[in-house]
Amino acid sequence: MSSKPKPIEIIGAPFSKGQPRGGVEKGPAALRKAGLVEKLKETEYNVRDHGDLAFVDVPNDSPFQIVKNPRSVGKANEQLAAVVAETQKNGTISVVLGGDHSMAIGSISGHARVHPDLCVIWVDAHTDINTPLTTSSGNLHGQPVAFLLKELKGKFPDVPGFSWVTPCISAKDIVYIGLRDVDPGEHYIIKTLGIKYFSMTEVDKLGIGKVMEETFSYLLGRKKRPIHLSFDVDGLDPVFTPATGTPVVGGLSYREGLYITEEIYKTGLLSGLDIMEVNPTLGKTPEEVTRTVNTAVALTLSCFGTKREGNHKPETDYLKPPK
């Protein structure tokens, strides 16, 4: 790490219209209530909380074909992109608290305006790469990557609310980790475009250590560049993050999640982070909500240097009694 790391700006994105379930807009508040901001301030980073973005309802937001709430999702992402771009311009790491994963469109678009050479690590049970034509649900939280990829430009009609979006990443700039629920159309896209992925099968076969090694070699082998980590908490097994909208059994363990974030921290290249799909209203018990939120907090802290082996302040001699 450089002697003084970049500051962090926390941006709340309390948005739920990329999917049908209420409650995910309460994610940012739940993460803050669990002490995320205070705990981040205990790290080596300077932390500023931008607060939550205020999203206004778009009236008469009728579906586009089967795509639901297109104008609301498009407008909210446009707002988020502007704030993230401003944050990045100031040399700050953007930390977006979701909110549903459709907000990655704005988060990554805004980040790429300032760092067009960025790469994306997408941790998720799902690829979120359905297009408005391949989606069977019409929910935009299953489509953000399709809007971001240059190779899919022109492969689906213009969706109202998204005229501002310019695809900003190539198929070779993204790696998926944790996949285990991929639609046929999505599978066709990732195979056809040659997108690098580590489904749970690869995680089982290689182990998470090798997965991260290969991820970095693939994305950073030729040139070091900024990393955008987009982390859907459903990437982890529902044992650890039950309070989320689309849980899928057989996911990453708590330990594997922390290993991913510890390794990303060690590169010194993390430049943008999304912590998405925490839905405090979906836990079957209060304990399930707490477990999900605390896991999301732990993953975030790990991105900024909190290690399982422990931490100590470099300038302190802990064997000297305090005066």
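Cβ atoms here come from the backbone N, Cα and C positions, even for glycine.
Keep in mind that this structure shows the original residues, not the substituted ones.
The Mn(2+) 1 binding site feature in Swiss-Prot is assigned to HIS101, ASP124, ASP128, ASP232. In sequence order, HIS101, TYR176, ILE177, GLY178, LEU179, SER230, PHE231, ASP232, ASP234, GLY235 are the residues near ASP124 (Mn(2+) 1 binding site), counting only same-chain partners six or more apart with C-beta under 8 A.
Using a 10 Å radius centred on the Cβ of ASP232 (mutagenesis position) and all shown protein chains, the other Cβ atoms total 27. Feature annotation from Swiss-Prot assigns Mn(2+) 2 binding site to ASP124, HIS126, ASP232, ASP234.
Residue density at ASP128 (mutagenesis position): 27 other Cβ atoms are found within 10 A of its Cβ, drawing on all protein chains shown. Positions annotated as substrate binding site by Swiss-Prot: HIS126, THR127, ASP128, ILE129, ASN130, SER137, GLY138, ASN139, ASP183, THR246, GLU277.
Mapped onto three states, the DSSP output places HIS101 (mutagenesis position) in helix. According to Swiss-Prot, the mutagenesis experiment HIS101 to Glu carries the following note: Reduced catalytic activity. No effect on manganese binding.
Following the DSSP three-state reduction, the secondary structure of ASP128 (mutagenesis position) is coil. Under mutagenesis, Swiss-Prot gives ASP128 to Glu or Asn with this note: Reduced manganese binding and strongly reduced catalytic activity.
All protein chains considered, the CB of HIS141 (mutagenesis position) has 30 other CB atoms within 10 Å. Among the sequence features in Swiss-Prot, the mutagenesis site HIS141 to Ala, Cys or Asp is noted as follows: Strongly reduced catalytic activity. Minor effect on affinity for arginine.
Swiss-Prot gives this note for the published mutagenesis HIS141 to Asn: Reduced affinity for arginine and reduced catalytic activity.
According to Swiss-Prot, the mutagenesis experiment ASP232 to Ala carries the annotation: Loss of one manganese ion and strongly reduced catalytic activity. In the three-state DSSP scheme, ASP232 (mutagenesis position) falls into the strand class.
Experimental mutagenesis at this site is recorded by Swiss-Prot as ASP232 to Cys, annotated: Reduced manganese binding and strongly reduced catalytic activity.
In the shown protein chains, 29 other C-beta atoms lie within 10 A of the C-beta of ASP234 (mutagenesis position). Listed in Swiss-Prot as a mutagenesis experiment, ASP234 to Ala, Glu or His is described as follows: Reduced manganese binding and strongly reduced catalytic activity.
For GLY235 (mutagenesis position), the number of other Cβ atoms no farther than 10 Å from its own Cβ, over all displayed protein chains, is 30. A mutagenesis experiment is reported in Swiss-Prot for this position, GLY235 to Arg, and the note states: Loss of manganese-binding and activity.
Under the heading of mutagenesis, Swiss-Prot lists GLY235 to Ala and annotates it as follows: 56% of wild-type activity.
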Discussion item. By the count of other Cβ atoms within 10 Å, pick out the sparsest of the recorded positions HIS101, HIS126, ASN130, ASP183.
Written reply: ASP183
Worksheet, complete the sentence: For ASP128 (mutagenesis position), the close recorded positions (Cα within 10 Å) drawn from GLY138, HIS141, GLU277 turn out to be HIS141
Practice prompt. Sort out the sequence-distant neighbours of GLU277 (substrate binding site) for me: same chain, 6+ apart, CB within less than 8 Å of its CB, listed by position.
Written response: VAL24, GLY27, GLY98, GLY99, ASP100, HIS101, HIS141, ASP232, VAL233, ASP234, THR244, GLY245, THR246
Item to complete: Just jot down the residues in the same chain as GLY138 (substrate binding site), at least 6 apart in sequence, with C-beta under 8 A of its C-beta; none if empty.
Response: PRO63, GLN65, ILE66, VAL67, LYS68
Item to complete: Could you measure between ASP183 (substrate binding site) and HIS126 (Mn(2+) 2 binding site) for me? Cα positions, answer in whole angstrom.
Response: 9
